[in-house]
Amino acid sequence: MRIWWLLLVMGACTRSVFSQDTCRQGHSGIPGNPGHNGLPGRDGRDGAKGDKGDAGEPGHPGGPGKDGIRGEKGEPGADGRVEAKGIKGDPGSRGSPGKHGPKGSIGPTGEQGLPGETGPQGQKGDKGEVGPTGPEGLMGSTGPLGPKGLPGPMGPIGKPGPRGEAGPMGPQGEPGVRGMRGWKGDRGEKGKVGEAPLVPKSAFTVGLTVISKFPPPDAPIKFDKILYNELNHYNVATGKFTCHVAGVYYFTYHITVFSRNVQVSLVKNGVKVLHTKDSYMSSEDQASGGIVQELKLGDEVWMQVTGGERFNGLFADEDDDTTFTGFLLFSSS
């Protein structure tokens, strides 16, 4: 503030010198009293950011923080150095009793102490080792006679004595018990092969051909296609089967129907024993029949169309057959 007052005084003197043309410069006046404080000036604009200040002094250590979360187990560290032995610590609290150590060596016999109080009876100890055999004792006196013992085991058989004289013949004994069955004897030699039995035979199978199809009615059908007739029991010329072996026979027929209706019968000695009828529709058809009959020697069996030519539609060609079969089941002789 003093600097401001000094500048004001010097300014006033300068103005008075320039205003007086003839005035001389006098001696400096006495400095005036300080003026009153002026009004505070307005805030200046923010200056540019200053340089970074020097680092402050380290603060005082803070208080201990809260315990953090337990971290994962770290890897084992390297073996530390063996430091010098530290100062002996205070005695720790008494630990739990340890296991029994090995038996120590027997110490010297101490002085006999005062008799202690009788303790509780201890547990039974382990069986001790057998001690050495003691010296033989003196022979005792003979004891009293004991009771009679049990009979001993039978001794060995003695040598046979001399043969005695023959005694008188005794009475005849009863018959003995029947003995056990003997062992099975060896198998005998194989016998000679016997003669084969004569089995009676009789069989045939015959059929129609293109020539013999549509046979005439009311007469034995002459089957001229021989499939089997080794014994010639079926006569192709007559169309009849003649019995040469008395017995039971089976007869069967299979017919193809074409262009006309069919009505056939199986005849035995002139008697019709089986009938088959089939009506022709528009294509080939099949029909069949079978029967078992007992025959005597000389009996005759055949097939024939019944009902006229309207019912003789028995057909045969390269692809279709009409057959008649008979054979012996078993003989009655």
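Just so you know, glycine gets a Cβ as well, placed from its N, Cα and C.
Here is what Swiss-Prot says about this protein:
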- 24-82: domain 'Collagen-like 1' (DOMAIN)
- 84-130: domain 'Collagen-like 2' (DOMAIN)
- 134-193: domain 'Collagen-like 3' (DOMAIN)
- 197-333: domain 'C1q' (DOMAIN)
- C23 to A: No change in the interaction with ADIPOQ (MUTAGEN)
* To do: Mind tallying the domain 'C1q' (197-333) by DSSP state, helix then strand then coil?
  => 3 helix, 76 strand, 58 coil
* Asked: What does DSSP give as the helix, strand and coil breakdown of the domain 'Collagen-like 3' (134-193)?
  -> 0 helix, 0 strand, 60 coil
